[in-house]
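Novice: Okay, here's the structure, questions in a sec.
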Amino acid sequence: MLTRPREIYLATAVSIGILLSLIAPLGPPLARADGTSQLAELVDAAAERLEVADPVAAFKWRAQLPIEDSGRVEQQLAKLGEDARSQHIDPDYVTRVFDDQIRATEAIEYSRFSDWKLNPASAPPEPPDLSASRSAIDSLNNRMLSQIWSHWSLLSAPSCAAQLDRAKRDIVRSRHLDSLYQRALTTATQSYCQALPPA
């Protein structure tokens, strides 16, 4: 019995659908259904962590403390490396990402110190205690690490750079980041797309 054209069409459509369903998982989509980057939450957490630089700088200025605290940095990076290892994420990648984040944060603090050196009256008179800011930083570190784990495959995919650029544009717009924060965000995220492909 001859196959009718409609049956041929349906069979072909089904075959194409199956083929596409097999191909689709091979690469992450460039954006979610709402048009936002899949890296938006990670980049937003990085931006929020950068914003903690302002109250930290204000406290250090009033307390006459140095901006850089190598002991605290080493402690943070060691813990993050251990946490990454426990989640089967490359610890070298994680420590590199957070080292970038810390250097970007310190750059903002140095900028604030420079402003207040020129105009001491512009410094916040009663900054929040440093412990509150550090608690916020620890929480944001965990949030960022969770996002890295969730998007590990994407961070090593060819589409990572495009997703990262989209996420940065969206976060700059939504958080109204000025030029200083935009440069800091670029530094903080510069190693995101250097993850090794999953074994």
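Residue 1 is the first one shown; counting continues down the chain.
Using N, Cα and C of the backbone, Cβ positions are placed for all residues, glycine too.
The model shown is predicted, which means the values in this text are computed figures rather than measured ones.
Pulled from Swiss-Prot, these are the listed features:
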{"type": "DOMAIN", "residues": "34-113", "note": "domain 'Chorismate mutase'"}
{"type": "BINDING", "residues": "R49, K60, D69, R72, V73, E74, Q75, Q76, T105, E106, A107, I108, E109, R134", "note": "substrate binding site"}
{"type": "MUTAGEN", "residues": "K60 to A", "note": "Less than 1% of the wild-type enzyme activity"}
{"type": "MUTAGEN", "residues": "D69 to A", "note": "No effect on the enzyme activity"}
{"type": "MUTAGEN", "residues": "R72 to A", "note": "Less than 1% of the wild-type enzyme activity"}
{"type": "MUTAGEN", "residues": "T105 to A", "note": "20% of the wild-type enzyme activity"}
{"type": "MUTAGEN", "residues": "E109 to Q", "note": "40% of the wild-type enzyme activity at pH 7.5 and 27% of the wild-type enzyme activity at pH 4"}
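Explain the structural surroundings of these features, please.
Specialist: Per-residue pLDDT, averaged over the domain 'Chorismate mutase' (34-113), rounds to 97.
Cβ neighbour count for R49 (substrate binding site) (all protein chains, 10 Å cutoff from its Cβ): 22.
Secondary structure from DSSP puts K60 (mutagenesis position) in a helix. Around K60 (mutagenesis position), taking its Cβ as the centre, 20 other Cβ atoms fall within 10 Å, counting all chains.
In the three-state DSSP scheme, D69 (mutagenesis position) falls into the coil class. Around the Cβ of D69 (mutagenesis position), the number of neighbouring Cβ atoms within 10 Å comes to 15.
Within 10 Å of the Cβ of R72 (mutagenesis position) there are 12 other Cβ atoms, across all protein chains.
Just so you know, the Cβ of T105 (mutagenesis position) picks up 23 other Cβ atoms within 10 Å once every protein chain is counted.
Contacts of E109 (mutagenesis position) defined by a Cβ separation under 8 A and a same-chain sequence distance of 6+ are given as A53, V56, A57, K60, I67, in order along the sequence. In the three-state DSSP scheme, E109 (mutagenesis position) falls into the helix class.
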Novice: Would you give the longest CA-CA distance, in whole angstrom, between residues of R49, K60, D69, R72, V73, E74, Q75, Q76, T105, E106, A107, I108, E109, R134, the set recorded as binding substrate?
Specialist: 21
Novice: To the nearest whole angstrom, what is the C-alpha distance linking R49 (substrate binding site) and T105 (mutagenesis position)?
Specialist: 8
Novice: For T105 (mutagenesis position) and V73 (substrate binding site), what Cα-Cα distance in Å is obtained after rounding to a whole number?
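Specialist: V73 (substrate binding site) has its Cα 12 Å from the Cα of T105 (mutagenesis position).
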Novice: Name the secondary structure element type, per DSSP in three states, that contains Q75 (substrate binding site).
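Specialist: DSSP assigns Q75 (substrate binding site) to helix.
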